[in-house]
Amino acid sequence: MSIWKEAKDASGRIYYYNTLTKKSTWEKPKELISQEELLLRENGWKAAKTADGKVYYYNPTTRETSWTIPAFEKKVEPIAEQKHDTVSHAQVNGNRIALTAGEKQEPGRTINEEESQYANNSKLLNVRRRTKEEAEKEFITMLKENQVDSTWSFSRIISELGTRDPRYWMVDDDPLWKKEMFEKYLSNRSADQLLKEHNETSKFKEAFQKMLQNNSHIKYYTRWPTAKRLIADEPIYKHSVVNEKTKRQTFQDYIDTLIDTQKESKKKLKTQALKELREYLNGIITTSSSETFITWQQLLNHYVFDKSKRYMANRHFKVLTHEDVLNEYLKIVNTIENDLQNKLNELRLRNYTRDRIARDNFKSLLREVPIKIKANTRWSDIYPHIKSDPRFLHMLGRNGSSCLDLFLDFVDEQRMYIFAQRSIAQQTLIDQNFEWNDADSDEITKQNIEKVLENDRKFDKVDKEDISLIVDGLIKQRNEKIQQKLQNERRILEQKKHYFWLLLQRTYTKTGKPKPSTWDLASKELGESLEYKALGDEDNIRRQIFEDFKPESSAPTAESATANLTLTASKKRHLTPAVELDY
């Protein structure tokens, strides 16, 4: 067990303590030196640590630095076993050249001559060593002249000043002292320097974010309290004059950048995954042997997630959710449905054109049938003549109007023509002072009207069949008017009878007055009333109502009830079927 112990002083510097002799030393004892350290020492290198704990290696002679262990040509025996009186060192352009006692010298040349030939006059290699007290002022002056501020890290000082300023190497074996001087310099900056740094916020932000980038422990999810602990010893945080709010905002801006980068990375990954998923699903859906689409449940049970080895083998699919897969499935299905719908619309458009052509051909057929279609023509009249015609057969099963619809449209046109001619005929009869004789039969009346119309020039182009239909319409119209007139007269009479009954009720029921024993007595009593006079000469009707009237009855008579029903019924429009099937 070693008698040496490693310890640290108040400043954090490492020293070594001998438990037997009770002595301490800054130099590491030989007993504690590892093989790696021996190798470094024998080749003129030393190991040190930066402020954030990263190990680096430097050569105080050549002023070289490296983050990795340098590669040496061969291992050197431990220092204790070396024979210093047989070794001489020389540096040429930073490379070590060793001459040992075993190496052969050229005749006539001495070691001193060779050392003189390969002497290196670089200022970095020929720095006069100083004590720490002597070097402190010049070291701080070096920092000031190079405009070092709190935005610098100690590793930057090593890499930049250590390679170009000899003052950095005045004390070459104590990097902790140099870091101490750096901290002291930052603490003792002048007011002007602090004000200048305070105004250079952009410079601070750039350096602060660079420091955050170099810290591998700060992630996009790191919060400010955690970050403060991680960067507490960083000079830019510890000695910066920038307020805490600006530091925190700069940190947040950096974190926002990391978050955006993370999101963008995830977005790119997901975009790639969705693209590959689309190709994967297209291959499944479009190559399916089924006549219908693969349902979502079938897809879920056999082709995606842990149900499919092929799906699980794609590492990009790991970022996809059920919702992502469902959305892509719906997009593909909708695309296929839209394609089918477009094809169906194209087919409908072609069929629409064919349907229109078929209807036009059938209309031509209706104009060519052997029997001329009139206002009273029925479907059964023309069907035998068209049932075998291709123009009729091509109409079967078509969209839009059917053959019957087109036929009825044709008949309606003829009816409208007859209706218009009937109005002209009616005016002609008025102009000719034609008198209707109710004693004549409809047939005689028809013959008389036809003679009048045939002699009128307005009907020269109207054929006899149409004139017959026009006259039939006139006779029917007159008969309907006569029937309407009679119906109105009957309704008015029934109303008068009802009003007379109400008169009797008011006179003999509500007043309590006894009903006269005879109609003659009642006639004298009621003769001046309007209801009595309204019946005119219909004395028999008045007598019948009087005899049927009973004073104790308050309900309307049967005749009045019938009159009301007749009146109500007469106001209703008689409905007929829209299409009468006559075959």
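For all residues, glycine too, the Cβ spot is worked out from N, Cα and C.
Annotation source Swiss-Prot lists domain 'WW 2' at 42-72, citing sequence analysis. Over the domain 'WW 2' (42-72), the average per-residue pLDDT in this prediction is 78.
According to Swiss-Prot, the domain 'FF 2' annotation covers 201-257.
For SER240 to Pro, Swiss-Prot lists a mutagenesis experiment annotated as follows: In PRP40-1 suppressor; affects SAR1 mRNA accumulation in U1-U4 mutant at 18 degrees Celsius. Under the three-state DSSP scheme, SER240 (mutagenesis position) falls in the coil class. For SER240 (mutagenesis position), the Cβ neighbour count at a 10 Å cut-off comes to 22, with all displayed protein chains included.
According to Swiss-Prot, the feature domain 'FF 3' maps to 262-332.
For the mutagenesis experiment LEU274 to Ala, the note given by Swiss-Prot reads: Temperature sensitive growth at 36 degrees Celsius. With a cut-off of 8 Å between CB atoms and residues at least 6 apart in sequence, the same chain places LEU320, ASP324, GLU328 near LEU274 (mutagenesis position), listed in sequence order.
In sequence order, PHE317, LEU320, ASP324, VAL325, GLU328 are the residues of the chain that are 6 or more apart from LEU277 (mutagenesis position) and have a CB within less than 8 Å of its CB. Quoted from Swiss-Prot, the note on mutagenesis experiment LEU277 to Ala is: Temperature sensitive growth at 36 degrees Celsius.
The note that Swiss-Prot attaches to the published mutagenesis LEU281 to Ala is: Temperature sensitive growth at 36 degrees Celsius. Long-range Cβ neighbours of LEU281 (mutagenesis position) (same chain, at least 6 residues apart, Cβ-Cβ under 8 Å): LEU299, TYR303, VAL325, GLU328, TYR329, ILE332.
For LEU340 to Ala, Swiss-Prot lists a mutagenesis experiment annotated as follows: Wild-type growth at 36 degrees Celsius. Counting only residues at least six positions away in the same chain, no Cβ atom sits under 8 Å from the Cβ of LEU340 (mutagenesis position). For the recorded site, LEU340 (mutagenesis position), the DSSP three-state label reads helix.
The mutagenesis experiment LEU344 to Ala is recorded by Swiss-Prot, whose note states: Wild-type growth at 36 degrees Celsius.
There are 10 other Cβ atoms within 10 Å of the Cβ belonging to LEU347 (mutagenesis position). In Swiss-Prot, the entry for mutagenesis LEU347 to Ile states: Wild-type growth at 36 degrees Celsius. The structure shown retains the original residue.
Among the features that Swiss-Prot reports, domain 'FF 6' is placed at 491-552.
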Taking the Cβ of LEU344 (mutagenesis position) as the centre, count every other Cβ atom within 10 Å, in any protein chain shown.
10
Just the number: how many Å between the Cα atoms of SER240 (mutagenesis position) and LEU344 (mutagenesis position)?
74
